[in-house]
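Chemist: Take a look at the following structure, please.
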Amino acid sequence: MALKRINKELSDLARDPPAQCSAGPVGDDMFHWQATIMGPNDSPYQGGVFFLTIHFPTDYPFKPPKVAFTTRIYHPNINSNGSICLDILRSQWSPALTISKVLLSICSLLCDPNPDDPLVPEIARIYKTDRDKYNRISREWTQKYAM
């Protein structure tokens with residue numbers, strides 16, 4: 001079941017890739033993918049290329065994939081291990097969701113962080129109290145780690 005669904009998503013991605021994103025299997029393991037997200041133009045991550053790993057559980061799509069950044073990023077909802085705080089990867093997962101939709105949700109999270117549900121409270125505090133500083137550090141990290 002999982003493999004059939006993963007193969008379908010792969011062909012859908014090839015046919016209709018989401019803007020600024022790409023994803024596909026690492027080697028022959030269909031349950032382990034690498035994804036790429038281009039830093040959105042209207043964000044301090046503009047110009048950066050961010051890599052993520054995607055691990056599908058054997059009971060996918062009934063359980064969400066594990067998605068994590070491998071490129072370091074300065075963001076209140078993404079910690080230094082690359083873990084992403086995004087409701088659809090946890091409690092709000094639905095089998096109707098696809099990797100394409102997950103990647104687009106992560107892109108929109110880059111444009112619009114959610115400082116009220118942070119993984120990194122200190123970055124959330126800076127985002128809320130000193131947006132210029134947040135944008136400056138985000139741009140510095142993007143130049144340092146994602147270019």
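Using the three backbone atoms N, Cα and C, a Cβ is placed for every residue, glycine included.
None of the listed substitutions appears in this model.
What Swiss-Prot lists as domain 'UBC core' is 1-147. Swiss-Prot gives this note for the published mutagenesis Asn77 to Ser: Activity is restricted HECT-type and not RING-containing E3 ubiquitin-protein ligases. Exhibits ubiquitin transfer with ARIH1 and PRKN. Under its mutagenesis entries, Swiss-Prot includes Cys85 to Ala with the note: Loss of function. Under the heading active site, glycyl thioester intermediate, Swiss-Prot lists Cys85, citing sequence analysis as support. Recorded in Swiss-Prot as a mutagenesis result, Asp87 to Glu or Pro carries the remark: Has intermediate lysine reactivity. Experimental mutagenesis is annotated in Swiss-Prot for Asp87 to Asn, with the remark: Does not affect lysine reactivity. Asp87 to Lys appears in Swiss-Prot as a mutagenesis experiment; the accompanying note says: Abolishes affect lysine reactivity. For Asp117 to His, Swiss-Prot lists a mutagenesis experiment annotated as follows: Strongly impairs lysine reactivity but retains some ability to transfer ubiquitin to BRCA1.
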Chemist: Report, in whole Å, the straight Cα-to-Cα distance of Asp87 (mutagenesis position) from Asp117 (mutagenesis position).
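Modeler: So the alpha carbons of Asp117 (mutagenesis position) and Asp87 (mutagenesis position) sit roughly 10 Å from each other.
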Chemist: With an 8 Å cut-off on Cβ-Cβ distance and a minimum sequence separation of at least 6, pull the same-chain contacts of Asp87 (mutagenesis position), or say none.
Modeler: Asp117
Chemist: CB neighbours of Asp117 (mutagenesis position) within 10 A?
Modeler: 12
Chemist: Which one, from the mutagenesis positions Asn77, Cys85, has the smallest tally of other C-beta atoms lying within 10 Å of its C-beta?
Modeler: Cys85
Chemist: Helix, strand or coil by DSSP: which one applies to Asp87 (mutagenesis position)?
Modeler: helix
